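A.B. asks: Pasting a structure here, questions to come.
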Amino acid sequence: MCTNIVYEWLRALQLPQYAESFVDNGYDDLEVCKQIGDPDLDAIGVLAPAHRRRILEAVHRLREQDAAAAGLYFTLEPQPVPPAPLVEAVPPGRRGEPCGSSAQGTRGDPRGQPGAPCSRELVSYPKLKLKIMIRDKLVRDGIHLSKPPYSRKVPMAGILEYLMNWPKSSQNH
């Protein structure tokens with residue numbers, strides 16, 4: 001029997017009898033299973049209408065989860081230049097607040113402003129703005145990347161001693 005994520009998914013749907021057929025037809029990953037439709041279920045051999053309905057509903061839920069998670073990713077691309085100059089003063093607020101929170105929106109991000117619609121679409125940040133946002137978040141959370149456990153200092157004396165003995169150690173090999 002196949003023991004993978006698709007088997008576990010089908011077992012959760014109480015349809016583990018189709019696991020082998022899924023894998024045999026190339027549906028061995030949930031990413032691939034998100035593309036399943038009626039013709040695919042015919043090829044897999046899912047003939048019972050109740051089973052087909054359960055699988056198609058689960059596929060729909062997988063797609064919804066994937067769409068909801070899409071807002072969590074970002075890319076480092078320059079923002080397109082607006083066609084007309086938009087000058088709008090947005091007071092600096094706390095970054096990283098979820099949509100609909102009581103805090104004011106982030107600078108230049110109209111999604112975080114009060115009254116703005118809460119959307120989960122992909123947002124691109126300029127590289128410099130993203131660096132500033134990350135730096136501010138680290139400072140706010142009290143994280144110092146130059147201190148343990150995030151970094152480990154190598155003693156300089158050890159490096160100098162190694163370099164001074166380097167010609168000797170290379171002759172031994």
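Backbone N, Cα and C atoms are what each Cβ position is placed from, and that goes for glycine too.
Residues as originally present; substitutions not included.
Below are the features listed in Swiss-Prot for this protein:
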- 1-65: domain 'SAM' (DOMAIN)
- Asp24 to Ala: Strongly reduced binding affinity for EPHA5 SAM domain (MUTAGEN)
- Tyr27 to Phe: Abolishes binding to EPHA5 SAM domain (MUTAGEN)
- Asp28 to Ala: Strongly reduced binding affinity for EPHA5 SAM domain (MUTAGEN)
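Help me picture these features in the structure, burial and contacts included.
C.D. replies: As a whole-number mean, the pLDDT of the domain 'SAM' (1-65) in this prediction is 87.
Counting every protein chain shown, the Cβ of Asp24 (mutagenesis position) has 13 other Cβ atoms within 10 Å.
Sequence-distant contacts of Tyr27 (mutagenesis position), defined as residues of its own chain at least six apart whose C-beta falls under 8 angstroms from its C-beta, comprise Val6, Cys33, Ile36, Asp40, Ile44.
Cβ neighbours within 10 Å of Asp28 (mutagenesis position), excluding its own Cβ and spanning all shown chains: 17.
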A.B. asks: Could you give me three numbers for the domain 'SAM' (1-65), the DSSP helix, strand and coil residue counts?
C.D. replies: 45 helix, 0 strand, 20 coil
